[in-house]
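Heads up: the structure comes next, in C-alpha cells.
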Amino acid sequence: MKFLDQCKIYIRSGNGGGGSVSFRREKYIEYGGPDGGDGGRGGDVWIEAVEGLNTLIDYRYQQHFKAGTGVHGMGRARHGAAGEDVVLKVPVGTEVLEEDKETLIADLDHAGMRLLLAKGGNGGWGNLHFKGPVNQAPKYANPGQEGEERWIWLRLKLIADVGLVGLPNAGKSTFLAAASAAKPKIADYPFTTLTPNLGVVDLSSSERFVLADIPGLIEGASEGAGLGTRFLGHVERSATLIHLIDATQDDVAGAYETIRGELEAYGDELADKAEILALNKIDALDEETLAEKVAELEAVSGIKPRLVSGVSGQGVTELLRAAYKQVRIRRGDLEEEIDDDEDHVDETPGGWTP
C-alpha cells in the first residue's frame with residue numbers, strides 16, 4: 001500500500017429540501033386548507049478516526065466529497081427525507097487543518113473520535129406552517145437552506161511510542177527489522193527509506209511498543225534539502241527518540257550536531273524530547289577505533305552512547321528496554337527517576353504534550 005500523509009480535500013454538506021406549496025384536495029371538500037410538507041435537511045459531512053488505516057492514500061484519488069440534498073416536501077403534509085451523510089474515514093493520528101494549512105481544527109488522536117466538519121442545511125417549511133387567521137391559504141413556502149462548503153487539509157502524524165532519527169544510511173531500517181517483525185526496504189545507498197515505517201516491538205507478552213523509522217535527515221533539511229523535515233511530524237507524539245549514528249563514518253560528532261540542529265529548526269519542542277543516543281554498526285569496527293568514536297561522541301553530546309549493531313543484534317535488546325522505560329514514564333506506569341541509565345538518556349522533555 002502506498003503511503004500518503006497529507007492531502008487537501010473539498011467538502012460540502014447537503015442543501016435542505018424546499019418546502020411544498022400544496023392544498024388538500026378531496027371529494028366533497030371544495031376548499032381544503034394548505035397541506036404542504038417540510039423539506040428534509042441536508043446531509044452532514046463527518047470525519048472519523050478508525051483503526052486499521054495508516055495512510056491517506058484513498059484521498060489521492062477522490063478529493064471532492066458532497067453530502068446528499070434533502071428531499072423536497074410534498075402534499076398531504078408529507079415531509080422530505082434527510083440527505084445522506086458523508087463520513088470520511090481516516091487513520092488515528094490525523095490532524096484536520098483549515099485551508100491555510102496552519103489553523104488546527106481537530107486532532108483525531110484516538111479511535112472512534114468523530115467530528116462534524118460541515119452541517120447540512122435545514123429543510124424549508126411547507127405552506128402548512130404559514131396558515132393563519134389572516135392568510136388561511138398561503139401560496140408560498142420556504143426554500144431549503146444552503147449547505148456549507150470548505151477546503152481542508154488532512155495531515156497524518158503516525159502514533160508511535162518511539163521514533164528513530166538519524167542521517168541517511170545510519171542503519172535505521174536495519175535496526176527496525178532487527179527489533180520488530182517489520183520488513184522495510186534495506187539497501188546500501190542514502191534515502192532507501194522514502195516513507196515512514198512502523199514496527200511493533202515485543203519485549204515480552206506484556207511489554208510492547210510501536211517503533212517508527214522515518215526517512216533520514218541531512219544538513220539543511222529544515223530548508224528543504226533532501227526529503228526535508230516533513231516526516232518529523234510522525235515522531236512528534238513519541239515518548240522518546242532513538243538517535244542512531246553510523247559508527248563507521250568519519251565525523252560522528254558532526255553527524256550528531258547535524259541532526260540536533262534539524263530537530264531544533266523543526267520546532268514543536270521536538271529537540272526537547274527525551275533522547276537515547278546510540279552508535280550503530282559497531283560490528284564493523286575494532287575496539288580501539290570504537291573507543292575513539294565513543295569518546296568523540298560523548299564529548300560533543302554529553303551523553304554516553306549505547307553500542308548496538310542492527311546486523312548482529314548486539315545491544316539491540318538493551319537499547320529497546322531503555323526506550324520502553326521512557327514509554328512507561330510517558331504512559332504514567334513508571335515514575336521518572338535517575339538510575340544507571342542516566343548517562344545514556346537525555347531526559348529534558350520540558351513538559352511536552354502532543
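From the backbone N, Cα and C atoms, a Cβ is placed for every residue, glycine too.
Swiss-Prot lists 166-173, 191-195, 213-216, 280-283, 309-311 with the feature GTP binding site, giving sequence analysis as the kind of evidence. Sequence-distant neighbours of Gly171 (mutagenesis position) (same chain, 6+ residues apart, CB-CB distance under 8 A): Leu244, Asp246, Asn280, Lys281, Gly310.
The feature Mg(2+) binding site is assigned by Swiss-Prot to Ser173, Thr193.
Swiss-Prot lists 1-159 with the feature domain 'Obg'.
Marked as domain 'OBG-type G' by Swiss-Prot: 160-328.
For the mutagenesis experiment Gly80 to Glu, the note given by Swiss-Prot reads: Grow slowly at 23 degrees Celsius, die at 37 degrees Celsius; decrease in 50S ribosomal subunits at both temperatures, partial cell division arrest at 37 degrees Celsius. A coil conformation is recorded for Gly80 (mutagenesis position) in the three-state DSSP classification, outside any helix or strand. Cβ neighbour count for Gly80 (mutagenesis position): 25 (other Cβ atoms within 10 Å of its Cβ, all protein chains included).
Experimental mutagenesis is annotated in Swiss-Prot for Pro168 to Gly, with the remark: Grows like wild-type at 30 degrees Celsius. Pro168 (mutagenesis position) counts 17 other C-beta atoms within 10 Å of its own C-beta, drawing on all protein chains shown.
Experimental mutagenesis at this site is recorded by Swiss-Prot as Pro168 to Arg, annotated: Grows poorly at 30 degrees Celsius, slightly cold-sensitive. In the three-state DSSP scheme, Pro168 (mutagenesis position) falls into the coil class.
For the published mutagenesis Pro168 to Val, Swiss-Prot gives the following note: Grows like wild-type at 30 degrees Celsius, slightly cold-sensitive. Slight reduction in affinity for GDP, slight increase in GDP exchange rates.
Gly171 to Ala appears in Swiss-Prot as a published mutagenesis result, with the remark: Unable to support growth.
The note that Swiss-Prot attaches to the published mutagenesis Lys172 to Asn is: Unable to support growth.
Ser173 (mutagenesis position) is surrounded by 24 other CB atoms, counting those within 10 A of its CB over all protein chains shown. Swiss-Prot documents Ser173 to Asn as a published mutagenesis change and attaches the note Unable to support growth. Does not bind GTP, decreased binding of GDP.
Quoted from Swiss-Prot for the published mutagenesis Thr192 to Ala: Supports growth. 2.5-fold and 7-fold reduced binding to GDP and GTP respectively. No change in the GTP hydrolysis rate.
Among the mutagenesis entries in Swiss-Prot is Thr193 to Ala, noted as: Unable to support growth. 5-fold and 22-fold reduced binding to GDP and GTP respectively. 10-fold decreased GTP hydrolysis rate.
According to Swiss-Prot, the mutagenesis experiment Asn280 to Lys or Tyr carries the following note: Grows poorly at 30 degrees Celsius. In three-state terms derived from DSSP, Asn280 (mutagenesis position) belongs to an extended strand segment.
Distance between Cα atoms for Gly166 (GTP binding site) and Gly80 (mutagenesis position): 59 Å, as a whole number. Same-chain residues at least 6 positions away in sequence with a Cβ under 8 Å from that of Thr195 (GTP binding site) are, in sequence order, Phe3, Asp5, Pro215, Phe231. The Cβ neighbour count for Gly166 (GTP binding site), using a 10 Å radius and every protein chain shown, is 25. Averaged across the domain 'OBG-type G' (160-328), pLDDT for the predicted model comes to 82. Taking every protein chain shown into account, Lys172, Lys281 are the recorded positions, and of these the Cβ with the most other Cβ atoms within 10 Å belongs to Lys172.
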